[in-house]
Amino acid sequence: MSAVAGCTATTDPGWEVDAFGGVSSLCQPMEADLYGCSDPCWWPAQVPDMMSTYQDWNAQASNSAEDWRNLGTVFPKDK
């Protein structure tokens, strides 16, 4: 997903207006259109703004469906 420089640069079709030219009920429910709504103009609180990658957190679980117990837990470093 690419980030845009402002709300005026958002070009996700259907995000700007609905079929009647209004903005009511867009992105409702949130789960139905999370990708279309996730840009700098609107981002739900439960979705992270950024992700950090931790190397080797899944080194012991090559197949997460079978080896899910071996997935590592990542804790942030204390400051």
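Note: Cβ is positioned from N, Cα and C throughout, glycine not excepted.
As given in Swiss-Prot:
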| type | residues | note |
| --- | --- | --- |
| ACT_SITE | Asp33 | active site, proton acceptor |
| VARIANT | Ser62 to Thr | In strain: IFO 15366 |
| VARIANT | Glu66 to Asp | In strain: IFO 15366 |
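Remark: Glu66 (variant position) has no non-local neighbours by Cβ distance under 8 Å and separation of at least 6 in sequence. Other Cβ atoms within 10 Å of the Cβ of Ser62 (variant position) number 9 in total over all chains.
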